[in-house]
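Student: Below you'll find the structure I mean.
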Amino acid sequence: MSIPFTRWPEEFARRYREKGYWQDLPLTDILTRHAASDSIAVIDGERQLSYRELNQAADNLACSLRRQGIKPGETALVQLGNVAELYITFFALLKLGVAPVLALFSHQRSELNAYASQIEPALLIADRQHALFSGDDFLNTFVTEHSSIRVVQLLNDSGEHNLQDAINHPAEDFTATPSPADEVAYFQLSGGTTGTPKLIPRTHNDYYYSVRRSVEICQFTQQTRYLCAIPAAHNYAMSSPGSLGVFLAGGTVVLAADPSATLCFPLIEKHQVNVTALVPPAVSLWLQALIEGESRAQLASLKLLQVGGARLSATLAARIPAEIGCQLQQVFGMAEGLVNYTRLDDSAEKIIHTQGYPMCPDDEVWVADAEGNPLPQGEVGRLMTRGPYTFRGYYKSPQHNASAFDANGFYCSGDLISIDPEGYITVQGREKDQINRGGEKIAAEEIENLLLRHPAVIYAALVSMEDELMGEKSCAYLVVKEPLRAVQVRRFLREQGIAEFKLPDRVECVDSLPLTAVGKVDKKQLRQWLASRASA
């Protein structure tokens, strides 16, 4: 039994195999190639697992789940945080030929119900330390409402569902049965900020290539010691090159529960971490922590800081080498496929001011206008892409696929970009972030980047607010070091030489900005704040 999904046309699949992108290997190969190694694969608090131990634990769990009736071709819903059991579970399910959805630990009732409704899982794996599963009320209701669930395993459980017991029970003559390499390996989550994230089917072939090529570009080796402080289940942390890239290279993943400086700085020093990945808000927190007295000596081993998940302003980018003392690599990718990196030997100009260029020669990327017509080089428009690791359709979502893809199979991500003569991409924002003020279009990220130049501004987010006369006006939400008045903000922006219509109509200074589950500023919530105040 195989999971239905939108496949690549045969001529594309043949070309990707001929060029060596697709090598018909299951993702389990990332781990099993090191199965005899006693090198440390994962550090989780005081626990350390070698590659041999990680592989054996995955075999044990897979064998236990098979005994409980879980079969190839079925699906699983998994919600685990930044713990070693996430990787044990991931590889165990791949070995069984079971395709999981890896829900983020921050997801709640609505998201879990939506995922379960879409994939009809046979298996649920969760953690008693999550508020939803701390008791049995939600669990019982969830399993009743989603009757496809036959098996439940819970981390930190003392009863019949104990995941740790299943992991510790020795495997008996276990033989892996991964799904074929051109079938669905697992589901990633769309990074969209509106509604429940859509499900993205990723095959072994396309995802393995993405990991393998990322490892080559980022030069991960057995000496790589990677701090995973962003959500480990997120695509960025899994494959760019992420933890899977570390495992492929034979390096070590060090897990952190969150990206706070107070937690991460000591871990970097203790485990001699040499690479990590952050989202821009976390970069700001690290820089602020150093200003406030955290010792930079703790970061002496850190050689490379990847930043992605949202566009990094040039202002912040320029501070990283000088203040953190390591090389910056910008990452612009999407769970749907396409990944762009600045290269390690790029000029400072490219690293600071662009988001890199595609990692595969067969990544087809162009810029379209609102009607889908190609735009000249350098102009800002909608990103269109297809390639050997960019999917061809969301799972069970024909209506959305009809608008997300053009007739030639190019995916429209909703990102607004420009491409320079050398192929480097600069992200200008999102279509939905464009504010239409009386017919004048304002790209929110342009104003946000200018606001971040102000010495008193730590974070900035520009959102639209409804206006009876203009249709929309703009509101700037700021997290500041010292009080700022709207008149001061507008004066500063005027000094940057921008048009008057781009000046924020309203300025709100707040203690913090709300974030989505993947660490991006939650502009939907900011707009809701405005709407609630307007109706009060």
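Cβ atoms here come from the backbone N, Cα and C positions, even for glycine.
For all the noted positions, this structure keeps the original residue and models no substitution.
Reproduced below are the annotations present in Swiss-Prot:
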- Asn235, Ser240, Gly309, Val331, Ala335, Asp415, Lys432, Lys441: substrate binding site (BINDING)
- Arg437 to Asp: Catalyzes the adenylation reaction with 10% reduction of activity compared to the wild-type. 3% reduction of activity compared to the wild-type; when associated with D-473 (MUTAGEN)
- Lys473 to Asp: Catalyzes the adenylation reaction with same activity as the wild-type. 3% reduction of activity compared to the wild-type; when associated with D-437 (MUTAGEN)
- Arg494 to Asp: Catalyzes the adenylation reaction with same activity as the wild-type (MUTAGEN)
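Can you walk me through where each of these features ends up in the structure?
Tutor: Ser240 (substrate binding site): 27 other CB atoms within 10 A of its CB, across all protein chains.
Residues within less than 8 Å, Cβ to Cβ, of Arg437 (mutagenesis position) and separated from it by at least 6 positions along the same chain comprise Met470, Gly471, Glu472, Lys473, Ser474, Phe501.
Mapped onto three states, the DSSP output places Lys473 (mutagenesis position) in strand. Over all protein chains present, the Cβ of Lys473 (mutagenesis position) has 19 other Cβ atoms lying within 10 Å.
DSSP assigns Arg494 (mutagenesis position) to a helix in the three-state reduction.
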Student: Counting across all protein chains shown, how many other Cβ atoms sit within 10 Å of the Cβ of Asn235 (substrate binding site)?
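Tutor: Result for Asn235 (substrate binding site): 27 neighbouring Cβ atoms inside 10 Å.
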Student: Could you give the Cα-Cα distance between Asp415 (substrate binding site) and Arg494 (mutagenesis position), in whole Å?
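Tutor: Their Cα atoms are separated by 27 Å.
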Student: Given Asn235 (substrate binding site) and Arg494 (mutagenesis position), what distance in Å do their CA atoms have, once rounded to a whole number?
Tutor: 39
Student: Within 10 Å of the Cβ of Ala335 (substrate binding site), how many other Cβ atoms can you find? Include all protein chains, please.
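Tutor: There are 23 of them.
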